[in-house]
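Taken verbatim from Swiss-Prot:
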DOMAIN    107-301  domain 'B30.2/SPRY'
MUTAGEN   SER200 to Glu  No effect on cell proliferation
MUTAGEN   SER200 to Ala  Reduced phosphorylation by PKC, increased cell proliferation, reduced apoptosis and lack of cyclin B1/CCNB1 and CDK1 degradation
MUTAGEN   SER287 to Glu  Increased cell proliferation, reduced apoptosis and lack of cyclin B1/CCNB1 and CDK1 degradation
MUTAGEN   SER287 to Gly  Reduced phosphorylation by CDK1
Amino acid sequence: MKRLSLVTTNRLSPHGNFLPLCTFPLAVDMAALFQEASSCPVCSDYLEKPMSLECGCAVCFKCINSLQKEPHGEDLLCCCCSMVSQKNKIRPSWQLERLASHIKELEPKLKKILQMNPRMRKFQVDMTLDADTANNFLLISDDLRSVRSGCITQNRQDLAERFDVSICILGSPRFTCGRHYWEVDVGTSTEWDLGVCRESVHRKGRIHLTTERGFWTVSLRDGSRLSASTVPLTFLFVDRKLQRVGIFLDMGMQNVSFFDAEGGSHVYTFRSVSAEEPLHLFFAPPSPPNGDKSVLSICPVINPGTTDAPVHPGEAK
């Protein structure tokens, strides 16, 4: 079963059937609370016949036997907080069952309302790839918009900003404030990482894509496993395979959102994105051992229009 990653009220915005950009972070905060309360930490699905543990966490009735047992005993360990619950003190939670049921009923309406706001494209940025940061296994197009992995290392200068082990590259320009939107054509690629990162991230040695290390990325593996770089990973569900990914960065609200740019549906939003230092687009195609030589491309800006907000220093013009 697929679950929404965004929840809001059923009141339509004055901009049509789309959320105003200023309310997007609030809607995402609401979504996190609803998701946490209505989903099972064992099966990651909506709670069915939820059972409340002594610690206050809840799991589906069918998932109770999947919980780890206490060593040398029959009591159960919560998979969220590792607290022990006695079997005879686990009780049904009717309130959570009603909440999960209501969210499931609202899902079709929410999907229709929570599509990508076309106004985001007014903030579309003309971006290119920064060749000085590219790993030497990457092959970059002459216009600096497309990249794929090769099997032969390129003879590039050894620069401090270049990634020497991990197969990735950053984008230009960097961002220090404002709102910015761009799209990446991932085509039929079965593996990629997209998002933003701090300017100060480590470039040498193998990197780990986590928010704690300054990476706010969405990743695809094996053609179908989609995840966000939270700790622990957040696994994502989409109705269709992503072929063009839209990314909206709002430095003022400290969030970055990912969309299916063709279908218009919301994929995931990171909150509390650090704005203390410049951020760069992060871009990683399939690595050479994968055998996938798909090209990932930054889509050109087409009639971006003008923004409602003034352009500030550090913002792309």
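Please read every residue number as a count from 1 along the shown chain.
Quick reminder: no glycine exception, Cβ is built from N, Cα and C everywhere.
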Might you list, by sequence position, any residue in that chain lying six or more from SER287 (mutagenesis position) with a Cβ less than 8 Å away from its Cβ? PHE137, SER149, ILE167, GLU191
Cβ-Cβ under 8 Å from SER200 (mutagenesis position), same chain, 6 or more residues apart: which ones? GLY214, GLU277
Taking DSSP three-state, what's SER287 (mutagenesis position) in: helix, strand or coil? coil
